[in-house]
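This report refers to the structure that appears directly beneath it.
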Amino acid sequence: MAAASGSVLQRCIVSPAGRHSASLIFLHGSGDSGQGLRMWIKQVLNQDLTFQHIKIIYPTAPPRSYTPMKGGISNVWFDRFKITNDCPEHLESIDVMCQVLTDLIDEEVKSGIKKNRILIGGFSMGGCMAIHLAYRNHQDVAGVFALSSFLNKASAVYQALQKSNGVLPELFQCHGTADELVLHSWAEETNSMLKSLGVTTKFHSFPNVYHELSKTELDILKLWILTKLPGEMEKQK
C-alpha cells in the first residue's frame, strides 16, 4: 500500500505563542491520530502542550493493513509481524515511512527552521518510528524521545549506529514498569543497546504506570525539550 508524501500527511498543529524558532514532531501510537494524541496529552495535563517558540506538529499515519490486527486497516507508521522484540522488523514499511517523514522535516527546513532546531519523538510505535527516522536518516536533529517504546533485538537502527562515527542526538526515554503491552524490560534493553553504540540517553521509569502517558512523564519531557530547543532568552543566559 503506497504511503502519502510528507506534504500531504494529515496533521494537527499547535502554533507557538511567540516567534517560531524551533519545531517538534510528535508521532502517535498505533491506531491513533495526530489530533487524538494532542487531545490525550491535553487530557493528562489539563491543558495543551505549548511553547513560546516551538511549533508542535502531530502528524497522522496513513491507514494501512496491520498484521497484529490480522490485516485490518489501522493508522500505523509501519507494519509489525507481531508485537514482540524477538522477531524481524518489517523494514520495507519502516523505510517507506522514513521517506514520508523526511518530507515533513524538509518542509520545516524550507520554512527556515534549521535541522538542529527540530526534535522528533513519539509514543509507543511513534517513538520507535522516531528512533529509526533520527538515528538512521537524520543524526543532525536536536534530539529524540521515545515514550513506552522499544526496538526489535536485531534492529536496523543498531546496524546503522555500528557504522556511524559522528555526533548523535540525545535520546530521552520513558516507560511505565506496569506496561503489559510493551514490556519495561524491552525498553531497558533498547536503551542499553543504544547507549553501547554511542547514544547519550536519559531513561526514566515510572512505577505503576501502564501503556499510557502520565502527567509526571510529560512534565519531565517538557523540561527536557526546552533544554534541547531553548528559546532566545534561554540561549542568552
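Cβ coordinates come from backbone N, Cα and C, glycine included.
Residues annotated as active site, charge relay system in Swiss-Prot: SER124 (among others). DSSP assigns SER124 (active site, charge relay system) to coil in the three-state reduction, outside any helix or strand. All chains included, 26 other C-beta atoms sit within 10 angstroms of the C-beta of SER124 (active site, charge relay system).
Look at Swiss-Prot and you will find ASP179 (among others) tagged as active site, charge relay system, backed by a curator's inference. Sequence-distant contacts (6 or more apart, same chain, Cβ under 8 Å) of ASP179 (mutagenesis position) comprise SER148, VAL209, TYR210, HIS211.
Taken from Swiss-Prot, the feature active site, charge relay system applies to HIS211 (among others). Mapped onto three states, the DSSP output places HIS211 (mutagenesis position) in coil.
Experimental mutagenesis is annotated in Swiss-Prot for ASP179 to Ala, with the remark: Abolished palmitoyl thioesterase activity; when associated with A-211.
Looking at Swiss-Prot, you'll find the mutagenesis HIS211 to Ala noted as follows: Abolished palmitoyl thioesterase activity; when associated with A-179.
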Three-class DSSP secondary structure - ASP179 (mutagenesis position): coil
